[in-house]
Amino acid sequence: MRLHGAIVLLAALLALVTAQQRGGGRSRGGVKGSAWGGRPAPFRSWDTARYRPWQEGTARQNDCWRGGDVTFDISNDAPTLVGARATFSIALRFPGTQTVLPDGRVVWSQNCTVNGTRMLQGDPVYPEQLAEGSDGVFPDGQPFPRSAWGKRGRFVYVWWTWGRYWQVVDGATSQLTVGTDGVALGSYTMEVVVYHYRGRQRFIPIGHASTQFSITDQVPIAVDVTQLEVAAGDGGSFVRNRPVAFNVRLHDPSHYLRDADISYSWDFGDQSGTLISRSPTVTHTYLQAGSFAARLVLQAAIPLSSCGTSAPPVVDPTTGPVPSLGPTATQPVGPTGSGTATAPSNLTGSGTAAAPGTTAAPRASGAPAEPTGVSVAVLSDSAATEPLPDPVLSTAVADAAAGTDPTADPLPPTSVSSGGDAPGTVAPTAVEGSVAAGVGTAEDVAAATPGATAADVAVDTAGATDGDAVGPTAAATAESIADPTAGATDGDAVGATAESIADPTAGATDGDAVGPTAAATAESIADPTAGATAVSSGSATAGATAEPLLLVKRQAPEAEPTGCVLYRYGTFSTELNIVQGIESVAIVQVVPAAPEGSGNSVELTVTCEGSLPEEVCTVVADAECRTAQMQTCSAVAPAPGCQLVLRQDFNQSGLYCLNVSLANGNGLAVASTHVAVGGASPAASGTTLTVGLLWAPLIAAALGTAAYTYRRVKYSPLLPTAPTAPRPHSWLPPGATLRLLLRQAFGGAPSGESSPLLRANAV
């Protein structure tokens, strides 16, 4: 018995010591900002025999790699939209005398001597020992996947953040992709320690690195603002009367928004209105100079794959709550311990709140490759923040525009059966401490209610004291009055879109809130006390005995539940400096220069509109304007107007293409013309000297055609019948076709009608 008791006591002591050792290696600090202690602090277990913890700055760690130090290039694709996937990349940079082969081995790239040992080019830095079976395990004891057996140049990467860790076996480059579902918004640190396999169950730590990343609920965007055919000026200036291009670039490396419906709302700041487009590229022309603030609001409607397609259940408004047809936005809760906002609970993904789904996509030799192995562990005792509902989903922009409190309970939209053929849905408005005024007058309301007069309506509305709200909104029209909506409290107004107000509002007393809504399926006036929180018995009786109003039932179209769409927004704004540039250039005159020298010189008169130029350049090219032969530039003296007289000398006679460009700090304008030098008569005006020679044949042909046409269609009166005169002898018969053609061609026809039939002459 004593021996048995001693064994039990020793076993209990051993269990206690083991528990203390495990508990001493754990850290229960916050998820963010935890200091690196050589291994993930809340690690479930750590095999120190195989994986020695990394200790920064120790002499043992300084000589962990033969031939020099190994550095790391670590990066991530943040900022990451909450719900998307974040990717982390790391690449090992070995000493300059070493290189990585395509199969993953690290070898010497040249002959060298290290610590007195001669190294030959192509030899491995460390002898390769292929681990199989029990030799290949992760730090927490999980075995390598079979795909990692027999691999060369293996490294083990232990990633850690959010109180969780991921283990990946890979080559000299590796990637880790994790989900962000349920992660609170904010900035985080991803840390990684790298181990190299040396054989015999030995994994040597070679370094530690970290990178900062952020999780946001704003769509990350960048906008490129450019203007074509404008010289680049200082300060990002743009020229008026020329289109400015805006190109939006989404930062979505994980393609989280690939199925989203994205719209862009532009306000260019020049009082030109709002442009809504679904194209990421738009252009806008500023007509005035000055400073303008261009703003963009991007809306992404993301379909949720986990949402069902069934229609919302139909609830009797007199017996049950009114179902909310608005976006499924949950109410905000208190801030988390880290003081950041929380992610929405209705986001979908492969991960969960405790363990976001992860995938490993390692790379080798600079190209993507399949992962050799990955192990994901979740900490049961970590301080990771539990996912909380996002207080702002699709209602964020609406609350900001209306100035309402997003923490208040959202009012359900009102289903309206309008007089037209297409029923709609409108959202009610809430007004505190005031009386909502409808668009209809008292007479309109009375006319729409059988048995009610304008005076009755006035009495009904006058019965509501301070703090009451009676008045439908003017968002749409309806033919029916339904039950008051639930949740109307003292001082609130539940708006109804209706054309008539029935008698249930007559019984409202002090402290009551009456707000009828328009229901599509209601056929009669129901009990007005169903949706009010403080209604007296007298008002209930008055409302119940009111004469019912006959309504027409209409079938509302089945709409997709709005809770199946998640709305995310992105914003951008920038200041644009619009200046007046050189808007146009024209060569109005080209004349020969004064007769001096060789005579191969011309003078050009150039005018421009807009700002004054600071520099003028002329380029002389061949007749096809392809090969430049001469270029000259000169400064332009200040002048009150933009008119220049330029002199251009040519080496020899011929036809040339002359290009004139005017430039200043705000823009550039160009004009071209052809110039014929030597032998050609100069043109007094126009853009070329050869215009007369080129157009002369065409003008002559046009004049001849006009004269012939006039001769053919000219009217001639019929002449009186005259006796037939004797005709001279001719070798052609009078009615021959050739004779008639020659007569018409050479004008030999008489001035009268040429047809002998009309002249009553014998043929």
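Just so you know, glycine gets a Cβ as well, placed from its N, Cα and C.
These numbers come from a predicted model, not from an experiment.
If you look up Swiss-Prot, you'll see 223-323 marked as domain 'PKD'.
Quoting Swiss-Prot on the natural variant A35 to V: In strain: Dun.
Listed in Swiss-Prot is the natural variant G96 to S, annotated as follows: In strain: Dun. According to DSSP, G96 (variant position) is assigned to coil rather than to any helix or strand. Cβ neighbours within 10 Å of G96 (variant position), excluding its own Cβ and spanning all shown chains: 11.
For the naturally occurring variant E558 to K, Swiss-Prot gives the following note: In strain: Broiler.
For the naturally occurring variant R712 to C, Swiss-Prot gives the following note: In strain: Dun.
When averaged over the domain 'PKD' (223-323), pLDDT in the model lands at 82.
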